[in-house]
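Notes for the one structure printed next.
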Amino acid sequence: MALRTLSTFPSLPRRHTTTRREPNLTVIYRNPTTSIVCKSIANSEPPVSLSERDGFAAAAPTPGERFLENQRAHEAQKVVKKEIKKEKKKKKEEIIARKVVDTSVSCCYGCGAPLQTSDVDSPGFVDLVTYELKKKHHQLRTMICGRCQLLSHGHMITAVGGNGGYPGGKQFVSADELREKLSHLRHEKALIVKLVDIVDFNGSFLARVRDLVGANPIILVITKIDLLPKGTDMNCIGDWVVEVTMRKKLNVLSVHLTSSKSLDGVSGVASEIQKEKKGRDVYILGAANVGKSAFINALLKTMAERDPVAAAAQKYKPIQSAVPGTTLGPIQINAFVGGEKLYDTPGVHLHHRQAAVVHSDDLPALAPQNRLRGQSFDISTLPTQSSSSPKGESLNGYTFFWGGLVRIDILKALPETCFTFYGPKALEIHAVPTKTATAFYEKELGVLLTPPSGKNQMQEWKGLQSHRLLQIEINDAKRPASDVAISGLGWISIEPIRKTRGTEPRDLNEAEHEIHICVSVPKPVEVFLRPTLPIGTSGTEWYQYRELTDKEEEVRPKWYF
């Protein structure tokens, strides 16, 4: 058989064209009446037009050209990202550069204020001769300013003004400036130890602490538990604190109940810090006057038993006083063997606490010094409203004054309802008929009703301008209905039916399931309605632990004492 060549096959009707893209096989579709079109299996591009096929249009970019174009775009994108990252890093460095603990500026080890020799009345002042001598021997870090020396001897010298500051006295720095000194914490890896005063739990809680510290881990420390009444079960207190903290949606590593005075619970905090710091600096943070400096002194004393570095740090420890705003700048303390730093920070000054509205001379009256003993008032302890209205019928129509700072009008209550006040002893409580309450307040303000006290304080006093109506629901007559907490002062426990020896609370009818009161305080002091704090021996009897699911048990922080 003769060998067939390409010429022996019939001629194609039209020349066939292959696509210009490679490398897959080409499928040829034959039809005697139509053109032969070549289509690549791997590409879904539309067929090439006749003009392009015959060379009358611009050639499509080759794969190599497309690759180079993509590479150039990728490189340009990398440059832009690098510039953005560089800008962010620059801003972060600027924020951290504002960190007040500057080694080039020596600060008073008592309050953190920069040392200066020009203004005698300002924080940080030291004698020029002493300053030059200490500077010559490189001992400026061992200096304490004149203000701290006066504070250590009991003088009340405020230095903070502005929103959240304190009226009266000299105001050298604003509360906003002190908050700005803590702004770097959001951009820095640190371990935060947040302090809350148990006597002013709601007022000192710092619910928006994440705005200051970002995502840094937090250890929650409750201070001044030695002020709680005798017989208080710390198991109940710890569970109550954890429950309230979870309701406020604040995630913490653990909760610790402490007393800087008796050192109770401080060793547990020291162990937790050593466990969780992991090379990070440790910052003690909290509202003004919650006891940060006192807690640091107790912490150093506890750590010094095993750590020689902490023992050496005790020589120059922060000053502690009853004046809110004692600390005016972060104080660096070399307290750890690993080289991490411990910082005492300026208190966060809150405008909604009583300390922000009273005169600086009256600030000591707001701080409880001894264990709290509640002052209880029921119908048997109140005066009669008139000779025609015998005592013992109802609490309705009476008004309580808590010093000159709080007024409580009872609008609806049960005859057996009891109000128990927990706060500083310096503020006396007076009960009068509501119809004479306004006249009584105007007459006795500054005399029986203090603070405010003194002529100057009276002139600056703006009165009780904020009023809040509270409707308290009674779910169980055998336990207190609720606490009314006054920010920066204390709280009032409301017991629907006071329990007496040998008697049981009676059953309530449908009309007796609410208590209505009106609380008046100075602007902008806040009033909180919260679950009753289980204090004293009676708290152990009525407090109920909530049953937890497995998931709740897993995420719930542990508490220690």
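The backbone N, Cα and C atoms fix where each Cβ goes, glycine too.
Where a substitution is noted, the model still shows the residue that was there originally.
These figures come from a predicted structure and were not determined experimentally.
As annotated by Swiss-Prot, GTP binding site applies to 108-111, 166-174, 223-226, 260-261, 289-294, with the evidence given as similarity to another entry. Applying an 8 A CB threshold to same-chain residues 6+ apart, the list for VAL290 (GTP binding site) reads LEU195, VAL196, ASP197, ASP200, SER204, THR223, GLY347. Following the DSSP three-state reduction, the secondary structure of VAL290 (GTP binding site) is coil.
Per Swiss-Prot, domain 'CP-type G' is recorded for 175-351.
Secondary structure from DSSP puts THR327 (mutagenesis position) in coil. The mutagenesis experiment THR327 to Ala is recorded by Swiss-Prot, whose note states: Loss of GTPase activity.
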Segment-level pLDDT (mean, integer) for the domain 'CP-type G' (175-351): 92
Residue among binding-site residues CYS108, ALA294 with least C-beta crowding, 10 angstrom cut-off: ALA294
Pairwise Cα distance for CYS108 (GTP binding site)/THR327 (mutagenesis position) [Å, integer]: 10
Residues that sit under 8 angstroms from ASP226 (GTP binding site) by C-beta distance, when 6+ apart in the chain: SER259, LYS261, SER262, ASP264, ARG371
Three-state secondary structure, which DSSP defines for ASP226 (GTP binding site): helix
Winner by Cβ contact number (other Cβ atoms within 10 Å) across the recorded positions SER174, THR327: THR327
